[in-house]
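Chemist: A single structure is presented below for examination.
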Amino acid sequence: MLDNVLRIATRQSPLALWQAHYVKDKLMASHPGLVVELVPMVTRGDVILDTPLAKVGGKGLFVKELEVALLENRADIAVHSMKDVPVEFPQGLGLVTICEREDPRDAFVSNNYDSLDALPAGSIVGTSSLRRQCQLAERRPDLIIRSLRGNVGTRLSKLDNGEYDAIILAVAGLKRLGLESRIRAALPPEISLPAVGQGAVGIECRLDDSRTRELLAALNHHETALRVTAERAMNTRLEGGCQVPIGSYAELIDGEIWLRALVGAPDGSQIIRGERRGAPQDAEQMGISLAEELLNNGAREILAEVYNGDAPA
């Protein structure tokens, strides 16, 4: 690698490329003279589109090929949507930077209805996320929830073709792609608690690459990093993956972190909720203790059922 060149491994979806260009522009603004190249790749998650993520290995399908490129020194950094980043990293790799967060809420998107509550009974709602399905089913058990895979454009096309009455997407993705006008309503966390890290962009690199880590330091957003740290600590303690509905959302209000979380049965029949408030420096411990509260309040049984008896201790 030339000293003035930095290579970004990225997926080729429009949203992934937006994120990669966002990081590229930030790096070049912070380090004049730096040459930043994109290394576009196809991941298994981009190829397997006919099966729900939970059944084919979860969100890690979107990052594995990028991590291999880092380990083989074909790229220097990988740019991820934080909600797709697994809790564990391959040896030698790690998350070193979290950029400023976009709006983390879920978006209600429909051509005929202004809100979730306006949908008639029997309406078909599309989402690929068990977390969203679970919360939808709890609030509106009279709706028909169907799986929806593909990139943002594909999902919107399926809505426009009449396959769904409404779909649920991330506000952040729609805003970044210039599609904010498609949002009929942003769902508050009380209705749809976001995914861990939703709306944030994370950067992974080789942990022994001190030059790259120095270049990335300017892009780290302290408040976002604190919030995502609390959310991910909760998820790590739960050993959360794609197979179980887990939501976690931290806000920084008046110098204090407010962390909310839930674990649910996939059909929405049971949702265990909890929250914590505390000092920012305690973000990680807050996440762990909230996870333990959820486990003790019934989440352990939900996880055991989903994972065939193999629940966190």
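One is the number of the first residue shown, and numbering goes on along the chain from there.
Just so it is clear, glycine is given a Cβ too, placed from its N, Cα and C backbone atoms.
Model, not experiment: these values are computed from the prediction.
Just lifted these from Swiss-Prot, have a look:
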MUTAGEN   R7 to L  No loss of activity
MUTAGEN   R11 to L  Loss of activity
MUTAGEN   K55 to Q  No loss of activity
MUTAGEN   K59 to Q  25-fold decrease in activity
MUTAGEN   R101 to L  No loss of activity
MUTAGEN   R131 to L  Complete loss of activity
MUTAGEN   R132 to L  Complete loss of activity
MUTAGEN   R155 to L  Loss of activity
MUTAGEN   R176 to L  Loss of activity
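Have a look at these and tell me how they're positioned relative to everything else.
Modeler: Look at R7 (mutagenesis position): DSSP puts it in a strand.
Every protein chain shown contributes to the tally, and the Cβ of R11 (mutagenesis position) ends up with 26 other Cβ atoms within 10 Å.
All protein chains considered, the CB of R101 (mutagenesis position) has 19 other CB atoms within 10 Å.
Under the DSSP three-state reduction, R131 (mutagenesis position) is assigned to helix. Its own atom aside, the Cβ of R131 (mutagenesis position) has 28 Cβ atoms within 10 angstroms in the protein chains shown.
For R132 (mutagenesis position), the count of additional Cβ atoms within 10 Å of its Cβ stands at 26 [all protein chains shown].
In sequence order, G126, L148, R149, I167, L169 are the residues near R155 (mutagenesis position), counting only same-chain partners six or more apart with C-beta under 8 A.
Neighbour count (other Cβ atoms within 10 Å of the Cβ, all protein chains): 20 for R176 (mutagenesis position). Under the three-state DSSP scheme, R176 (mutagenesis position) falls in the helix class.
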Chemist: What Cα-Cα separation, expressed in whole Å, is found between R7 (mutagenesis position) and R176 (mutagenesis position)?
Modeler: 22
Chemist: Expressed to the nearest Å, what is the distance separating R101 (mutagenesis position) and R131 (mutagenesis position) at their Cα atoms?
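Modeler: So the alpha carbons of R101 (mutagenesis position) and R131 (mutagenesis position) sit roughly 20 Å from each other.
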Chemist: Measuring Cα to Cα, how far is R131 (mutagenesis position) from R11 (mutagenesis position) in Å?
Modeler: 24
Chemist: In terms of DSSP three-state secondary structure, what is the assignment for R155 (mutagenesis position)?
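Modeler: Reduced to three states, the DSSP call for R155 (mutagenesis position) is helix.
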Chemist: Taking only the Cα atoms, work out how far R132 (mutagenesis position) lies from R11 (mutagenesis position), in Å, as a whole number.
Modeler: 24
Chemist: To the nearest whole angstrom, what is the C-alpha distance linking R176 (mutagenesis position) and R11 (mutagenesis position)?
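Modeler: Checking the Cα atoms of R176 (mutagenesis position) and R11 (mutagenesis position) gives a distance of 16 Å.
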